[in-house]
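Chemist: Okay, these came from Swiss-Prot:
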BINDING   Y37, Y175, Q179  L-tyrosine binding site
BINDING   K238  ATP binding site
DOMAIN    357-414  domain 'S4 RNA-binding'
MUTAGEN   Y37 to V  Confers specificity for the non-natural amino acid 3-iodo-tyrosine; when associated with C-195
MUTAGEN   F130 to S  Utilizes the non-natural amino acid azatyrosine more efficiently than tyrosine. Strong decrease in affinity for tyrosine and small increase in affinity for azatyrosine. Temperature-sensitive
MUTAGEN   Q195 to C  Confers specificity for the non-natural amino acid 3-iodo-tyrosine; when associated with V-37
Amino acid sequence: MASSNLIKQLQERGLVAQVTDEEALAERLAQGPIALYCGFDPTADSLHLGHLVPLLCLKRFQQAGHKPVALVGGATGLIGDPSFKAAERKLNTEETVQEWVDKIRKQVAPFLDFDCGENSAIAANNYDWFGNMNVLTFLRDIGKHFSVNQMINKEAVKQRLNREDQGISFTEFSYNLLQGYDFACLNKQYGVVLQIGGSDQWGNITSGIDLTRRLHQNQVFGLTVPLITKADGTKFGKTEGGAVWLDPKKTSPYKFYQFWINTADADVYRFLKFFTFMSIEEINALEEEDKNSGKAPRAQYVLAEQVTRLVHGEEGLQAAKRITECLFSGSLSALSEADFEQLAQDGVPMVEMEKGADLMQALVDSELQPSRGQARKTIASNAITINGEKQSDPEYFFKEEDRLFGRFTLLRRGKKNYCLICWK
């Protein structure tokens with residue numbers, strides 16, 4: 001991405017929701033590299049898909065020659081951002097937040113280049129400047145510059161104040177001041193002149209711009225990326241099992257890959273613009289090819305490959321594709337023990353069983369069948385496979401060789417109904 005028209009290119013991809021003084025920012029970018037930042041609060045032990053667009057936006061700026069600062073909120077994570085939240089957040093302990101800070105910092109690291117000369121990325125933690133600040137300094141040096149009248153009129157806060165059942169604590173109300181001071185600190189320390197974030201962060205970003213101007217007399221800018229929505233109106237980044245996480249221990253690479261494979265046709269080309277580094281021309285060509293092929297579109301597979309490789313690397317992608325292919329073909333010989341562990345984590349329904357169980361009981365316990373009687377009929381009709389092999393004997397008891405790696409047996413009813421037995 002060329003730096004001179006970077007904002008225009010981001011807009012073409014649908015990646016700009018709001019921007020302050022767009023003309024002045026474009027001029028500043030045209031003058032040469034800048035430093036910019038995006039903040040990630042440790043509200044859990046992993047980032048999720050909602051964090052991916054701003055994180056990739058940092059990467060896009062770095063590829064254009066700019067210096068990204070990834071700020072993990074060791075201090076703000078102790079307070080909690082009230083922006084557009086229906087209720088007060090639960091406060092986590094300092095030990096928990098510090099543990100999450102470490103995990104998120106490691107998670108962010110692979111997306112950015114921390115060793116590439118002038119525009120090497122920087123990892124920062126706002127606990128470094130808030131940890132030892134006393135309340136008098138906070139009120140005199142920061143609080144003095146904020147108008148309560150303006151703060152309560154910010155949309156993110158106003159929504160909470162207007163709810164009869166929920167007010168807002170002073171703790172969460174002060175969050176806006178903390179994030180504003182982050183921008184001022186990073187401007188002074190690293191020359192940061194741009195903050196990016198989700199569109200729900202607009203109020204916090206503009207507060208930081210105003211505070212930086214008051215404290216340092218510097219012009220700085222803000223840019224928000226849109227909160228991603230799906231064409232059918234349902235929430236993006238959620239499955240029946242909850243959020244889709246970037247940590248492979250919370251969402252396996254296989255499950256992550258499948259999430260993208262299941263993208264609706266109405267969303268897929270837009271998501272390619274948001275979540276990949278393919279050019280607009282390549283995405284448009286793929287859309288045209290899919291439209292004229294008369295076959296199932298390729299776009300979902302391209303999207304799943306690109307994003308899974310970005311988040312989980314080549315090894316994670318190949319494991320996800322291998323598991324997908326084996327489940328589709330019914331042949332499990334290519335699967336490793338680690339692949340089965342992914343399936344047990346969240347890939348297919350899983351049931352734990354004691355050794356010595358029979359097939360009918362396994363079908364009932366796994367909820368592949370409602371009763372032993374129904375299980376008997378289904379087995380006899382040749383609709384059950386064990387590790388890809390048909391089994392039509394209703395009196396079948398599992399053998400040692402059915403336990404792959406001594407631990408796993410994969411049952412299938414029909415073509416698509418799976419359950420993984422994990423032997424105790």
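Note: Cβ is positioned from N, Cα and C throughout, glycine not excepted.
Original residues only: the substitutions mentioned are not part of this model.
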Chemist: Given the mutagenesis positions Y37, F130, Q195, find the one whose Cα is closest in space to the Cα of Y175 (L-tyrosine binding site).
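Modeler: Sorting the mutagenesis positions by distance from Y175 (L-tyrosine binding site), the top entry is F130.
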Chemist: Which number gives the other C-beta atoms within 10 angstroms of the C-beta of Q179 (L-tyrosine binding site), all protein chains shown included?
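Modeler: Around Q179 (L-tyrosine binding site), other Cβ atoms within 10 Å: 27.
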Chemist: Under DSSP, is Y37 (mutagenesis position) helix, strand or coil?
Modeler: strand
Chemist: Can you tell which of the recorded positions Y37, Q179, Q195, K238 lies nearest to F130 (mutagenesis position) in space, using Cα positions?
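Modeler: Checking each of Y37, Q179, Q195, K238 against F130 (mutagenesis position), the shortest Cα distance is to Q179.
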Chemist: Compute the C-alpha separation of Q179 (L-tyrosine binding site) from Y37 (mutagenesis position), stating it in Å without decimals.
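Modeler: With the alpha carbons as reference points, the distance is 12 Å.
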Chemist: For the C-alpha pair, I'd like the distance in angstrom between K238 (ATP binding site) and Q195 (mutagenesis position), rounded off.
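Modeler: Per the Cα atoms, K238 (ATP binding site) and Q195 (mutagenesis position) stand 27 Å apart.
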Chemist: Count the Cβ atoms, other than its own, that fall within 10 Å of the Cβ of Y37 (mutagenesis position), considering every protein chain shown.
Modeler: 24
Chemist: Counting all other Cβ atoms within 10 Å across every protein chain shown, which of the recorded positions F130, Y175 scores highest?
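Modeler: Per the Cβ count, the most surrounded site is Y175.
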Chemist: Counting only other Cβ atoms and using a 10 Å cut-off, which of the recorded positions Q195, K238 scores lowest?
Modeler: K238
Chemist: Roughly how many angstrom lie between the C-alpha atoms of Y37 (mutagenesis position) and Q195 (mutagenesis position)?
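Modeler: So the Cα of Q195 (mutagenesis position) lies 5 Å away from that of Y37 (mutagenesis position).
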